[in-house]
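Residues annotated as domain 'THUMP' in Swiss-Prot: 47-150. Annotated S-adenosyl-L-methionine binding site per Swiss-Prot: S195, G196, T197, D243, A244, N260, in sequence order. Where Swiss-Prot documents H263 to A as a mutagenesis experiment, the accompanying text is: 75% decrease in activity.
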Amino acid sequence: MWLEATTHPGLEDLLLEELSALYPGEGAEVDARKGRVRIPRAWVGEEALGLRLAHHLVLFRARLLLSREDPLGALERAALALPWPELEGAGSFRVEARREGEHPFTSPEVERRVGEALHRAYGVPVDLKRPAVRVRVDVRGEEAFLGVQLTERPLSRRFPKAALRGSLTPVLAQALLRLADARPGMRVLDPFTGSGTIALEAASTLGPTSPVYAGDLDEKRLGLAREAALASGLSWIRFLRADARHLPRFFPEVDRILANPPHGLRLGRKEGLFHLYWDFLRGALALLPPGGRVALLTLRPALLKRALPPGFALRHARVVEQGGVYPRVFVLEKL
C-alpha cells in the first residue's frame, strides 16, 4: 500500500520534502509520471490533510497488469479480492476511474463494472454526487491501480471562492513562499494581490508574527480579497490600493516579495510589460534589505531578465505547469 499525492508538475521536489518531513524515513519518492509523489503507507491520518503542496491524496492498495483478453473482468476480480474497510457500514460510495493512454474501454465502463461488483459485495448504495467513500481505479497504460481517494475536494481549496478566482492556486503560492525561504517573523509583500491568494497563503503559513502587505489597483478585487481574509481568520493582512510600479510610495521595508505580475495580455505590446517589470523590480530593490528575496511567476522570462536591475542575483529558476500553461518561477536576491 502507498499514499500518492498530486501537485503541479514542476513542484514534485517540494512536495517530496513536505511528505518526507511528515513521514520521516519512510521512503517517499517522486513518481515517474509528472505531478505525483508517493510514499509507502498502510494507513493515513488527519495529519496528511494539512499538506500545503498537494491537491489530492489517494491511498492505493493494489497494482496489476491488465489482461488484454478481459481487462474489465480483471479489474472487477481485483476489486473483489481486496479488503475495503471503508465500505463496511458506509452510507454511500462511488467509483472514480482515471485513464491515461489508449484502451478498449471507457472510464464510465470501468466505474460501472467495478461499482456494481462492490455494491453487490457490500450492499452500500451508490451516490455519484456526494459519496461518503470514493474508490479510485486508475488505469495508466497497461497497469491499473486500485485504492481510496482521501480528499473529497482538492486540499488547495482552503480559502473562500473569492480568493480562488485568479490564475494562481494556493499550492503555487505556497511554492513561492518556500522557494523564497519565507519564515515566521518576516515581513511579506504581495504587490499584485488580485483576489488575494498569495497574501492569504503567506498569512496562514507564517502566522500573525509576520506582517503581510497586499496591494492592487483594482478596488473590486481588493474588496474580495479583504472579505476572503476576514472569512479565513487572517485579519492582520494589510490591504492597500497601490501601484506596483511605485512600491516605495506605498509600502515599508519588507523581507520577501511574492508576485504574480500580469502576463501582458492587458498591457498591449511587449513594451508595456517590459516597463512594468522595469519599474516593479526597481521598487522591489528599494524595499528589500540585503539578502531580501523576490519570488515571482512570469510567462515572459527573457523580458523579465532584460528588465532586471543591477543589485539582484538570480538564485533559482524553474518551470511549473498549471492548467496547460507553463510559467517560469524566478527567485531573485538583493546583493
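Cβ atoms here come from the backbone N, Cα and C positions, even for glycine.
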Residue among the binding-site residues S195, T197, N260 whose Cβ has the most other Cβ atoms within 10 Å: T197
Long-range Cβ environment of A244 (S-adenosyl-L-methionine binding site), under 8 Å and at least 6 residues apart: P191, F192, G215, L217, A259, P261, L276, D279, F280, G283
H263 (mutagenesis position): tally of other CB atoms within 10 A of its CB: 15
Around the Cβ of G196 (S-adenosyl-L-methionine binding site), the count of other Cβ atoms that are within 10 Å: 32
Cα-to-Cα gap, G196 (S-adenosyl-L-methionine binding site) vs H263 (mutagenesis position), nearest whole Å: 17
Distance, H263 (mutagenesis position) to T197 (S-adenosyl-L-methionine binding site) (CA atoms, angstrom): 17
Rounded distance in angstrom between the Cα atoms of S195 (S-adenosyl-L-methionine binding site) and H263 (mutagenesis position): 16
Rounded Cα separation (Å) that holds between H263 (mutagenesis position) and D243 (S-adenosyl-L-methionine binding site): 16
G196 (S-adenosyl-L-methionine binding site) - helix vs strand vs coil (DSSP): coil
Pairwise C-alpha maximum, in angstrom, for the residues (S195, G196, T197, D243, A244, N260) that bind S-adenosyl-L-methionine according to the record: 18
